[in-house]
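First the structure, in the form of structure tokens, and then the observations on it.
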Amino acid sequence: MNNKQEEIDQFLSSTSTSPSPSSSSSPSNNDSTSLKSMISGIENLNVHSKGNDNKNNNNNNNNNNSNNNEKQKDIVSLENNSSSNNTTTTTTTTTTSNHNSNNNSNNNNNNINNNNINNNNYEPLVNGHNNGFGDKLNDQPSPSSHRVSDFSDEYSPSKVRILVADDDDVQRKILNNLLKKFHYNVTLVPNGEIAWEYINKGQQKYDLVLTDVMMPHITGFDLLQRINDHPVHRHIPVILMSGTAVDYKYANDTIKIGGQDFLTKPIAKELLKKKIDTVLQSIWQRRKEEEYKATLAQEREKGNKLAKEMELKEHEIEELTKKVSKMSSISKEAMESPLVSVTRNIEELLKQSSWSHYESEIKEKLSSILKELGSSNIYRPSFEKLIKNDSVDPVTKSFLVSEFSSTTSRRNSIPTFPQTTYNRDTKEVIKGWEFDVFKYSEDDLMPLLVDMFENFQLPEIFKIPIEKLQRFIMTVNALYRKNNRYHNFTHAFDVTQTVYTFLTSFNAAQYLTHLDIFALLISCMCHDLNHPGFNNTFQVNAQTELSLEYNDISVLENHHAMLTFKILRNSECNILEGLNEDQYKELRRSVVQLILATDMQNHFEHTNKFQHHLNNLPFDRNKKEDRQMILNFLIKCGDISNIARPWHLNFEWSLRVSDEFFQQSHYETICGYPVTPFMDKTKTTRARIAADFIDFVASPLFQSMAKFLKESQFLLKVISKNRENWQAYMELQKEGKCNDDDLQFMEDPTILVKSKLPKIDEEENRDKVSSSSSSSTAPLTSTSSSNNETSSS
């Protein structure tokens with residue numbers, strides 16, 4: 001073994017330079033166009049200049065290429081006594097040496113590898129966010145997918161990219177020359193840490209990792225574990241190498257933790273190729289089989305789908321034939337010409353034998369004839385008769401109206417407002433604290449918003465056309481993202497209904513004007529408009545288009561406010577067109593402040609300011625600043641009101657918001673951003689999140705609410721009971737009787753906690769809630785003021 005090593009050292013020292021690679025396989029930043037890449041490119045100018053110096057020596061290095069290859073063959077023969085291919089082949093490799101003298105090779109290797117790493121402008125993917133209005137925010141960030149080789153071709157070493165990690169310079173060079181002879185594409189790195197950087201952040205994707213076991217910082221086993229634990233890279237096969245005395249133990253450990261194979265140094269050339277080809281050919285073949293099976297399944301699915309479509313088309317043709325036949329008979333009956341009608345009436349008159357007996361009937365028929373002949377649209381009655389026929393389906397009626405009716409307008413193509421009709425009891429229910437928003441669909445909820453506006457006479461006072469109010473509500477609904485678990489239209493309605501309860505059942509309207517209430521209802525509906533499901537912290541860390549647009553300040557709240565007035569600027573949704581200039585300015589100022597007040601980063605500032613005013617000064621309804629403070633307080637209470645709802649509603653909302661939190665922390669981890677601690681599923685639970693939110697955020701706010709609005713004092717007991725329930729869940733989790741993920745499958749969330757808590761006095765709570773819900777404010781009365789506002793008290 002010593003003789004072998006001496007011969008290797010002698011060969012290496014006799015060669016002062018080695019062939020320069022024809023092309024680098026290390027990641028490059030040439031294609032990057034981001035601001036981050038440009039800055040990194042400027043910082044690494046020196047690195048590029050060093051790379052150019054290496055290129056100047058390329059010609060001299062190539063002159064020695066054949067000699068080096070011949071000498072390398074001799075080295076290989078020392079290990080396995082086998083002959084090698086005499087053909088010199090240039091392959092794409094990434095070297096980790098500057099090819100200087102043998103004495104400085106180790107330091108230069110490390111420097112060049114570090115330069116290669118620094119020269120890569122890695123950019124964790126944050127998909128979407130390419131629009132100032134956040135139109136692409138629903139494209140949630142995901143890690144780059146592993147390169148899938150072209151498995152339609154046969155396996156070939158020239159298609160294989162191998163990453164070699166070894167801290168021994170000599171071993172790296174030997175492996176490099178061995179693998180080059182078999183036409184593999186090779187990237188060399190001096191340690192596991194750099195290898196992981198290349199795998200995880202480099203632009204190059206690898207088909208195999210060949211790593212030494214004993215390396216500083218990150219061992220071969222550590223690198224293997226990281227690859228196996230990663231959702232994207234876990235499919236990369238790993239072969240470990242070692243030359244120590246406990247190889248058999250390393251071999252067993254390699255298989256146990258998911259490695260593909262183990263090699264003992266020194267490695268024979270043919271054995272190395274056989275091991276690599278065995279691993280990769282099996283993967284190649286397996287993926288070809290999977291691809292073939294997937295193709296067969298797709299073809300089978302297409303065949304079944306086509307058969308079903310043919311069957312459906314035959315049924316549609318049969319139904320269409322029946323419909324055409326039916327329509328033919330209907331049209332003959334309905335679409336008769338006016339002259340036919342007149343002729344028939346006259347013929348009936350002529351058949352009368354004695355006109356004197358039918359004088360009244362004759363006058364009636366003649367009057368009908370004159371009316372038909374004098375009509376400006378004498379065909380219209382027949383057309384309307386056809387439209388009203390019950391045998392004509394809605395689609396056909398819509399087609400006839402849109403194509404043949406002179407009253408058709410562009411609005412006929414726009415979706416119509418849901419026409420759900422509610423009785424008086426339902427309209428009273430939305431004033432109650434126990435209103436369950438989850439029992440209604442979005443189409444059911446939208447008409448209730450119109451009722452809220454009408455209850456305060458806002459359409460009459462501010463001249464709001466009902467059609468435009470409906471169009472505004474539908475547009476707001478459309479801009480909320482349906483795939484969000486928490487920040488969706490249901491949440492927006494829930495906040496609006498809560499604030500509506502404050503105004504009516506809790507008598508908060510007495511402190512406000514009609515214009516204040518108008519602004520408050522708009523703000524509640526729009527306060528989370530187009531929310532992407534990721535909070536401001538994520539926007540700033542990811543440097544999304546929205547964070548750049550609003551300079552990292554209340555990013556989402558500014559976005560919600562901007563979209564609100566963008567909708568209101570549309571002529572079909574402009575419910576502010578009846579306001580004068582002063583009213584519009586005041587409403588806009590108020591709406592912007594209200595939506596910005598929902599930014600939780602400013603929560604304690606708003607809360608403390610309100611508490612200080614409440615403790616020291618009475619609120620003056622004539623002061624605009626006092627009314628705005630009340631408005632901000634009401635929308636903030638509404639925004640987090642789910643903690644004061646009955647237990648089953650608080651439970652459902654808490655699950656939904658924690659789902660969004662956990663989703664954000666998951667993507668923060670993948671993208672390498674700082675993980676928000678209270679959202680990290682590995683460090684907290686749903687019950688812990690809910691309990692902490694009650695303790696530190698919601699409870700102080702609703703204590704002020706109870707002092708400000710006496711009718712709301714019973715909410716403190718509801719909050720206390722909810723807090724006890726969450727505490728019970730935390731204790732059950734500590735005892736191992738309840739798993740955090742099990743909470744989302746519970747039909748009755750009170751079952752588990754009953755064993756830990758005294759029975760809830762449901763009757764007492766129900767009486768208190770119903771007594772508060774039954775009280776509502778009297779209709780608002782109009783009073784004139786300097787700016788044409790009306791009082792809401």
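Any Cβ shown, glycine's included, is placed from N, Cα and C.
Taking DSSP states H, G and I as helix and E and B as strand, the domain 'Response regulatory' (161-280) has 58 helix, 24 strand, 38 coil. Per Swiss-Prot, domain 'Response regulatory' is recorded for 161-280, and the stated evidence type is sequence analysis.
Neighbour density for ASP212 (mutagenesis position): within 10 A of its CB lie 24 other CB atoms from the protein chains shown. Under its mutagenesis annotations, Swiss-Prot gives ASP212 to Asn the following note: Loss of phosphorylation and activation.
What Swiss-Prot lists as domain 'PDEase' is 410-733, and the listing cites sequence analysis. When averaged over the domain 'PDEase' (410-733), pLDDT in the model lands at 93.
Residues or ranges marked as divalent metal cation 1 binding site in Swiss-Prot (evidence: similarity to another entry): HIS491, HIS527, ASP528, ASP639. Annotation for HIS491 (divalent metal cation 1 binding site): same-chain Cβ neighbours under 8 Å, separated by at least 6 residues, are ASP528. The secondary structure of HIS491 (divalent metal cation 1 binding site), as reduced to three states from DSSP, is helical.
Within 10 Å of the C-beta of ASP528 (divalent metal cation 1 binding site) we count 24 further C-beta atoms, all protein chains included. Sequence annotations record features per position, and here Swiss-Prot assigns divalent metal cation 2 binding site to ASP528 based on similarity to another entry.
Listed in sequence order, the residues of the same chain lying 6 or more apart from HIS527 (divalent metal cation 1 binding site) and placing their CB within less than 8 Å of its CB are ALA492, VAL495, GLU557, HIS560, LEU594, ILE595, THR598, ILE635, ASP639. Using a 10 Å Cβ-Cβ cutoff, ASP639 (divalent metal cation 1 binding site) registers 21 neighbours.
Secondary structure from DSSP puts ASP639 (divalent metal cation 1 binding site) in a helix. Other residues of the same chain near the divalent metal cation 1 site, with their Cβ within 8 Å of the Cβ centroid of HIS491, HIS527, ASP528, ASP639, are HIS487, ALA492, VAL495, CYS524, HIS531, THR598.
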